[in-house]
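A short worksheet on the structure shown next.
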Amino acid sequence: MRRRRYLRDRAEAAAAAAAGGGEGLQRSRDWLYESYYCMSQQHPLIVFLLLIVMGACLALLAVFFALGLEVEDHVAFLITVPTALAIFFAIFILVCIESVFKKLLRVFSLVIWICLVAMGYLFMCFGGTVSAWDQVSFFLFIIFVVYTMLPFNMRDAIIASILTSSSHTIVLSVYLSATPGAKEHLFWQILANVIIFICGNLAGAYHKHLMELALQQTYRDTCNCIKSRIKLEFEKRQQERLLLSLLPAHIAMEMKAEIIQRLQGPKAGQMENTNNFHNLYVKRHTNVSILYADIVGFTRLASDCSPGELVHMLNELFGKFDQIAKENECMRIKILGDCYYCVSGLPISLPNHAKNCVKMGLDMCEAIKKVRDATGVDINMRVGVHSGNVLCGVIGLQKWQYDVWSHDVTLANHMEAGGVPGRVHISSVTLEHLNGAYKVEEGDGEIRDPYLKQHLVKTYFVINPKGERRSPQHLFRPRHTLDGAKMRASVRMTRYLESWGAAKPFAHLHHRDSMTTENGKISTTDVPMGQHNFQNRTLRTKSQKKRFEEELNERMIQAIDGINAQKQWLKSEDIQRISLLFYNKNIEKEYRATALPAFKYYVTCACLIFLCIFIVQILVLPKTSILGFSFGAAFLSLIFILFVCFAGQLLQCSKKASTSLMWLLKSSGIIANRPWPRISLTIVTTAIILTMAVFNMFFLSNSEETTLPTANTSNANVSVPDNQASILHARNLFFLPYFIYSCILGLISCSVFLRVNYELKMLIMMVALVGYNTILLHTHAHVLDAYSQVLFQRPGIWKDLKTMGSVSLSIFFITLLVLGRQSEYYCRLDFLWKNKFKKEREEIETMENLNRVLLENVLPAHVAEHFLARSLKNEELYHQSYDCVCVMFASIPDFKEFYTESDVNKEGLECLRLLNEIIADFDDLLSKPKFSGVEKIKTIGSTYMAATGLSAIPSQEHAQEPERQYMHIGTMVEFAYALVGKLDAINKHSFNDFKLRVGINHGPVIAGVIGAQKPQYDIWGNTVNVASRMDSTGVLDKIQVTEETSLILQTLGYTCTCRGIINVKGKGDLKTYFVNTEMSRSLSQSNLAS
């Protein structure tokens, strides 16, 4: 908790800095990376280093007492090692307190480095004669861990390492130059030391650089994965909001599952639907009440409105009705022009459903009355309510709209049509459910509606309880109404309705709520949506950027909070704690097969270490033919391996590469992309370097070995200090320690293969350690013992070559093992993050596609783009005026007779299944390229409404040639023909004889989106009304059009037959035409289309 509090405090400071702009954001990201680096690398590595150093101190003490050395002769050693152990243990305790570690990071690094350097000088100065090779391995260890394990940055690590190596070189050079004795090899030894230190610096810097690059990549992948999760959560939230804004929850999730299955395709693994029918998302509900309401006088008012005023008025009115519906536990079903209908008792049955609908109707009448009183506009509300059973759900494949069907729904519609403006007209069934809650009076609906008379429906008017109290608005008309009498009625309406403040359609797409929800989860409503052409955009405001940064910081803090020094040793859901293998075998196989383009650089670094070993041995070893031949053969082998690895790049750079050398290009590609060639080359490369580190040790001349006193010689002979001959011979074998240093460099060469299998490197180093210890402690032990005993009277542990070599190799082996494991763990972690990121991106794409399908299922694509791409400041309602749109109504009148409710057809469900098939087949036509310009608007019962000409930019309509300007009208006629063909095919399979009746008209329309809850795209205007009348007054199996439309069709090559003058409700007498179904057209249209 302390660490989390600390991280959160830092996050708040970073967020405050982020508010300052781009520089602040960069500081915030830098701080997050530093925290991530600190907890994932610096903290665990410094802990491991302290453990290694403390373990080494304990091992030295154990070896000291195991060898039975005299305490009096090694007082300095016994003081130095326990003191260092105590200091390192104290630092270890403090480092384990993470808050202290974070604050004193640099101090701990400096103290550890100083302690190690001090230990090296103490070992050098106390314990016997100082030699040119003294403590080179220990100082090499310091140099290497300064880069790889101490939490220094690269600059500080270079400075500390240079100080370490140069101080050792300078001290030894000055001290030995002033000491009497043989100095003929001093220069070469010091130069060899310098080469060893340079190699240690290069290997350490290389290791640090690659590890930092790998960690930066892991950090980026972590951030990307977290961002993708944020985005995925957002997409899921977004699609749920979209889906629930279109459909009720009880049916939305079922449809969502099918869409996802369809988007994912066969790979998702679900069984394909073997049913010949489309899925039907319709359910039966009993005991519900249906309300139909129509705004009387709105058609006349709308004729004087501008597009913006019309859409604004409808949105405000229906937004108010939605609010009233919510208050009265009603669900709005659909908006049909200026008609509004809803149901109470869905999806959960409600005992007060009739009371809810009646109260809803009274509230609607009251709302309209307030509008009429406030504006003086003559509009009113006619409401009809009936109670019964319904089938509710969604039919078709596109432009889903939740709807209800049943005889009771039809009756409710006629209750509205047979009602009176300003009154709520109810049936006797609804009256029974009211249980006396309202006073009623005779409705006499059968007088005004023949359907009610035919079905002997007894109707009533509900008496409004508020009717006896006249509102103040009725008594005193507002001043602005009287003053504004000269204003157009639409202007007065618009100004008044603005005070209602109805929510805008799809406002939730850009809803700016808090980043954290009540359950503690982080909200993601401000993350940009998607990667599609209309979704690929940046965060739009500074506040959004700030919130997104805060959320990302919070998630990163959670990730960092879960990282500690012991995490990789504890149980993980993905990675085994000992072997570091993935539990998932497929992921393990995929990780092993990962391409490794950097492998050639690993080989290059290993070859540079080999070069350093060669230079060191050339400087100090006797120049023999075996030395030359052995290193020459090794050089040729490594150069060949290096050439094969770089062959691809070399041949790509060369313009005149021979085709015979293409196998080299393929070979380098195989090495980079396949694991087994890499493993083979790793084994060969490291085997050559490790072997050459000690190879020439087996070819020491006999004279160099026999002139030395052996272990069998009496102690008296070997311990005489004035044995000048023995000392002279011993000094001639000054190169022996450099074999040990070469072995250490050989082990380091194994560690440079960072991304190669950890277990392979461990096995190679283990084999090398066993082999080296066998040489040092067995095969060549007598040479090393004799050398040490001749050079030193009572050699200490760090002066005795055999002990020093074995301990040094073991310490380096453990250090490299820890580094290798750490590297492997984070490489695997990085791969895991990438793998999760990839999967989450695929899931995000599915969610984005789902959102797109959902939104384009209710809106045309260009309208969906408007809502997704708009700026937050653009809160205007969407509306668009078009001069030439072709509108079609295609109905199946016979379906009303076909629809029956009985036990045989599951109370009408099977009838709706057939209607679903018909509408779905009609919708299938929309996916054909030639009908891409056809926009389905809605279905009304068994009537299919569509339009063309809505996709064109209105400003471009007049710029087109007349023929092209009206081509979409021809497309609509073609679509009507296709509908007839589809219906004929269904008739053959279902043994029915349904006929299509089509009405088409063209002209100006207003398009817009209204309704915050269940937003709906619709078109309005006289063109739409006339098209509807062309259908309702039409003839089965005929396409009826107006005279103006017939003239356009004839110019496009269609033939039309005059029907004559017919009376159209609300329009008077109109001359109409039938489009000939023989489709006798000239070739002119096909030429235009081409």
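Using N, Cα and C of the backbone, Cβ positions are placed for all residues, glycine too.
If you look for the noted substitutions, you won't find them, since the model keeps the original residues.
Predicted, not measured: the structure shown is a model, and the values here were computed from it.
As given in Swiss-Prot:
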type	residues	note
BINDING	294-299, 336-338, Arg382, Lys938, 1018-1020, 1025-1029, Lys1065	ATP binding site
BINDING	Asp294, Ile295, Asp338	Mg(2+) 2 binding site
BINDING	Asp294, Asp338	Mg(2+) 1 binding site
MUTAGEN	Ser490 to Ala	Reduces activation by PKC. Abolishes activation by PKC; when associated with A-543
MUTAGEN	Ser490 to Asp	Increases basal level of enzyme activity. Abolishes activation by PKC; when associated with D-543
MUTAGEN	Ser543 to Asp	Increases basal level of enzyme activity. Abolishes activation by PKC; when associated with D-490
MUTAGEN	Ser543 to Ala	Reduces activation by PKC. Abolishes activation by PKC; when associated with A-490
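Packing around Ile295 (Mg(2+) 2 binding site) is summarised by its Cβ count: 25 other Cβ atoms lie within 10 angstroms of its Cβ, all protein chains included. In three-state terms derived from DSSP, Gly297 (ATP binding site) belongs to neither a helical nor a strand segment and is classed as coil. All protein chains included, Asp338 (Mg(2+) 2 binding site) registers 20 other Cβ atoms within 10 Å of its own Cβ. When the binding-site residues Asp294, Ile1019, Arg1029 are screened for a C-alpha within 10 angstroms of the C-alpha of Asp338 (Mg(2+) 2 binding site), the residues that qualify, in sequence order, are Asp294.
Using a 10 Å Cα-Cα cut-off around Ile295 (Mg(2+) 2 binding site), the binding-site residues Arg382, Ile1019, Arg1029 reduce to Arg382. Asp338 (Mg(2+) 2 binding site) falls within neither a helix nor a strand when secondary structure is assigned with DSSP, and so counts as coil.
Each of Ala293, Val296, Phe298, Thr299, Gly337, Cys339, Tyr340, Met381, Arg382 belongs to the same chain as Asp294, Ile295, Asp338, is absent from that list, and has a C-beta within 8 angstroms of the C-beta centroid marking the Mg(2+) 2 site. Between the binding-site residues Leu336, Ile1019, Val1026, the minimum number of other C-beta atoms within 10 Å of a residue's C-beta occurs at Leu336. In this structure, of the binding-site residues Arg382, Arg1029, the smallest number of CB atoms within 10 A of the CB marks Arg1029.
Counting every protein chain shown, the number of other Cβ atoms lying within 10 Å of the Cβ of Gly297 (ATP binding site) is 19. For Asp294 (ATP binding site), other Cβ atoms within 10 Å of its Cβ number 23. Arg1029 (ATP binding site) falls within a helical segment according to DSSP.
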